[in-house]
Every structure is written in C-alpha cells, then in structure tokens.
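J.: Look at Swiss-Prot and you will find Leu142, 186-189, 330-341 tagged as 3',3'-c-di-GMP binding site, backed by experimental evidence. According to Swiss-Prot, the ADP binding site annotation covers Val147, Gly177, Thr178, Gly179, Lys180, Glu181, Val182, Arg334, Arg363. The note that Swiss-Prot attaches to the published mutagenesis Phe26 to Asn is: Almost complete loss of biofilm formation. Looking at Swiss-Prot, the entry for mutagenesis of His119 to Asn says: About 50% loss of biofilm formation. For the mutagenesis experiment Arg144 to Ala, the note given by Swiss-Prot reads: Almost complete loss of biofilm formation. What Swiss-Prot says about the mutagenesis result for Arg185 to Ala is this: Almost complete loss of biofilm formation. Among the mutagenesis experiments that Swiss-Prot reports, Arg185 to Glu is described with the note: More than 75% repressed pel transcription. While the structure shown retains the original residue, Swiss-Prot records the mutagenesis experiment Asn186 to Ala with this note: More than 75% repressed pel transcription. Among the mutagenesis entries in Swiss-Prot is Glu330 to Ala, noted as: More than 75% repressed pel transcription.
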Amino acid sequence: MWRETKLLLIDDNLDRSRDLAVILNFLGEDQLTCNSEDWREVAAGLSNSREALCVLLGSVESKGGAVELLKQLASWDEYLPILLIGEPAPADWPEELRRRVLASLEMPPSYNKLLDSLHRAQVYREMYDQARERGRSREPNLFRSLVGTSRAIQQVRQMMQQVADTDASVLILGESGTGKEVVARNLHYHSKRREGPFVPVNCGAIPAELLESELFGHEKGAFTGAITSRAGRFELANGGTLFLDEIGDMPLPMQVKLLRVLQERTFERVGSNKTQNVDVRIIAATHKNLEKMIEDGTFREDLYYRLNVFPIEMAPLRERVEDIALLLNELISRMEHEKRGSIRFNSAAIMSLCRHDWPGNVRELANLVERLAIMHPYGVIGVGELPKKFRHVDDEDEQLASSLREELEERAAINAGLPGMDAPAMLPAEGLDLKDYLANLEQGLIQQALDDAGGVVARAAERLRIRRTTLVEKMRKYGMSRRDDDLSDD
C-alpha cells in the first residue's frame, strides 16, 4: 500500500467481523477489529487518525446507531472514508455523512468489489492528505464560472477545490443543463495538467460502431472508409484530461475496452497490434442513474467503481433558485461582452423565473435570455414580456415580489456572506487589483439599484442613499445607460 496504514473494522456482529478479518488478513491488509462501544480505545493505539485508511462499518447496536457513530468518527477525522458492510447508506442519512460512504459490501464480499473499494478508499485518503499537507486553502470564488451563492453550489466548489489538482477520477452526476462540462473544464484548468489538452467526447452522440475508433484511433485500412491513419481521443488527451460526457450511453462492449485502458493505461488503435501507453486523467459525467443501470445489467459494476472515485453531484436549478438573479447578470454580461445586445429584468420578472421548475436547468435559462434579447433588444423585461410558461406572478404584485426578493437575498447572504453580513471578503491567493475590484462592485450595485427602480435614476439614487447628480456622474463614468425621461432633466 502507499504507506503504512490499517483498516478499522467496527461491527457488533462478532461472527461476521471475524469472517471479514480472515478475508482481510488473506489479502495482506492490517486491520484493527472492535465493536461500536470500544472503537475509541482501539483507535487510541494508532499514532494518529491518518494511520487509518478507512472504516469498515457493520452493525451498530450502541446508543444513537450508525449515524451517531459516523458523527463521532467524523469528529475524530473528517476525511476518513467509510465502507459499509451489508445494506447501502439509507436515504435519510445526512448528506455530509452519505458523501463519505464510498461503497457497501455484501457478505461474503466479492474479491473484485472488495479490492476496488479498498482502492477507492486509498485514492480518497491520499487525495485529502495531500491537500492537508500542502495547507492549501483556495478562496471560495476560485471557480468563477460556477455562478451562485447557494449552499449547493458552494458544496460543489468545495469538493472541486479538494480534488482539482489530484489525478483521481471524477464522476459528475446531474440533470442535463446543470453545468457538468463547466465543472470538468474548471477541474482541468485548476489541475497540474492545465498546460495539457482538455479533450471532451460525448459518448451518446457517436454511433456505437464508431466509438472505438473515436476513442482509440485507427490505422489506414482498418475498416471500410479508413483511408488514413487517425489518432483517437485518448492520444489527443495524453498529458491532459479526457472528459467522457454521457458515459451512461456507452455500449457494454465498449465499457469492457474502456475498463482495460483505465486499469492498464495502455491501448491499441483499431487495426494495429502496437500497444501505446497513455497518461490521462479521466473525468466522466452522466444524467443517468448508473447504480440502477448496474442492477439492470446495462452498465458494468467494475467500471462504475473505477470512475466513481470522487463523485460530484450538480443540483438542478429549481433547488438553487437564489442563484437565478446572479445567473441572469452573468448571462447578460456575456452577451454584452460579445456585443450581442443586452436586456434587464425587473424584480417581478425575476421572482416569476424563481418560481419556474426549470427542467432544462441553466441551459434553459441561457436560451431564454438570448431569446428575450432578440425580441426586446435593450429593453426592461417584465412578467408580461416573458413567454407564458414562465409567468408565475403578476407585474402588479409588487408586495409578493418584494417579499420573495427579501427571502432570496436573505438565503444568499446566509450562504455566502454578502455585504451587510459579518463574513469577511476573501482575498484571492494570487491577489487582486483593489481599484478594479471596488469599481466592479460599485458598478454591479448601481445596476441592481437601476433594475429595481425600473431604470429611473432618481429612485435608484434613493436606494443607494446618494444624490441623483452623483449617481448620474458614476453612470457616465461606467458607460451605463438610463431612461430618456431622466436625460431631459440633466
């Protein structure tokens, strides 16, 4: 193993505990066996918590059950991975505990699954220990293209910070349009492979009969139509990152070949006997339930465990509605930067969008913004300008819009420490241009005030508690537009 470690086997079923200890001894794994009552005394025999590779957890009959024991283990070492013996983690367990459960093992465990699970625990442990040894703490806004202050997006950022510059395989889970490729590109950009290529491939968009050639390349004459030799995606990604999007759509025969490459880091082009070595990091993504596919026999379990070393789950947009206003600002800013027009949304329209279900997630929101920018160039969008399916409040319902806005602002402030809260601003590790930062902050607040005031400068100045003439000067400074009826007052 990568260093001297022991497995901590905690099980109140003595017969099962004894049987599993025999299996682990046969595999050459050192373990400490105990029950749920005396685990602290046994763990005290270790020099420190990092000497424990993982915990194999079986029946827990002590007070509070498995959840209480897992909380105790987390207080001892929050980075300690868990392998469950028997049933998988119940759905009602807290998310922070479920995230540390890497696998569940049936008794007697299969040889391959036990080895794969221990391998995942080893990679998981090594990854966290490397980050801890470096003492690296990236600032929360490092991954800037992940827009939002919700708890869900903060958790994604935190997990990305932990795994970015390791070589661990990452499996990104989430509905279509939630930004899985954005996460993959961020992981590559902030890894030690950032100078290497990032090569995406959509496994569901390539016909099954062409997928092998697409991934591994082919030699001239390997099949009808192969008039020249061609490098595959693995070759193109050598030294960098290969992003396998929609991995759940990969046919079973291709899954076997992919598993071999992941295990041996070698492959052959179609029509060639020459074995090539490859050094790539694998990031996979899917919107499908791979565990259900394993049960149905449409996805290989061993491949799943190879890919699922570090899972990251993207929340759907309907579960982080407090991010919608920020996403709108970001999407509009990108349009303006690309000189594709601009629009603004009033408060009622934003509140109406917050009540939409968003089956297409962020992609659906981006398409809506682009559509409205074409239909109402440089206009202020109210509820009446939204397509019918997005109208969930009335423009006149200002009281509802105000209360909803306050609720969203409160949620965002609690999650992210926005101005007005006690949480301090975070200085990026690379530093920043304070003058530019403050100018951007001021411009953003002015724009928010103008949006809330429907573009009326006088009302916006009242919200900002400054003189109207001062606001006009600042708007001229930043090149911001204002309503025609205000221009006549100057």
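Just so it is clear, glycine is given a Cβ too, placed from its N, Cα and C backbone atoms.
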J.: Which of these recorded positions is closest to Leu331 (3',3'-c-di-GMP binding site) if you go by CA atoms: Phe26, Lys180, Val182?
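T.: Nearest by Cα distance to Leu331 (3',3'-c-di-GMP binding site): Val182.
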J.: Please name which of the recorded positions listed here, Phe26, His119, Lys180, Val182, Arg185, is nearest in space to Arg334 (3',3'-c-di-GMP binding site), Cα against Cα.
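T.: Looking at Cα distances from Arg334 (3',3'-c-di-GMP binding site), the smallest one goes to Val182.
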J.: Which residue, out of the recorded positions Thr178, Asn186, shows the minimum number of other Cβ atoms inside 10 Å of its Cβ in this structure?
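T.: Result for the recorded positions Thr178, Asn186: minimum number of other Cβ atoms within 10 Å at Asn186.
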J.: Using DSSP reduced to three states, classify Leu331 (3',3'-c-di-GMP binding site) as helix, strand or coil.
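T.: Once the DSSP labels are grouped into three classes, Leu331 (3',3'-c-di-GMP binding site) ends up as helix.
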J.: His188, Arg334, His337, Arg363: which of these binding-site residues has the highest Cβ count within 10 Å of its own Cβ?
T.: His188
J.: Between Lys180 (ADP binding site) and His188 (3',3'-c-di-GMP binding site), how many Å separate their Cα atoms?
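T.: Rounded to the nearest whole number, the Cα-Cα distance is 13 Å.
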J.: Please identify, among the recorded positions Val147, Arg185, His188, the one with the smallest Cα-Cα distance to His119 (mutagenesis position).
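T.: Out of the listed candidates, the nearest Cα belongs to His188.
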J.: Give me the long-range Cβ neighbours of Glu330 (mutagenesis position): same chain, 6+ apart, Cβ under 8 Å, in sequence order.
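T.: The answer is Val147.
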J.: Here's one to test understanding: among the recorded positions Phe26, Arg185, His188, His337, whose C-alpha is closest in space to the C-alpha of Thr178 (ADP binding site)?
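T.: Result: the closest of the recorded positions to Thr178 (ADP binding site) is Arg185.
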J.: Would you measure the largest Cα separation among Val147, Gly177, Thr178, Gly179, Lys180, Glu181, Val182, Arg334, Arg363 for the ADP site and round it to whole Å?
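T.: That value is 19 Å for the farthest Cα pair.
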J.: Closest to Phe26 (mutagenesis position): which of the recorded positions Arg185, His188, His337, Arg340, Arg363, going by Cα position?
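T.: Closest candidate to Phe26 (mutagenesis position), judged by Cα separation, is His188.
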J.: May I ask you to report the DSSP-based helix, strand or coil state of His119 (mutagenesis position)?
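T.: His119 (mutagenesis position) sits in a helix per DSSP.
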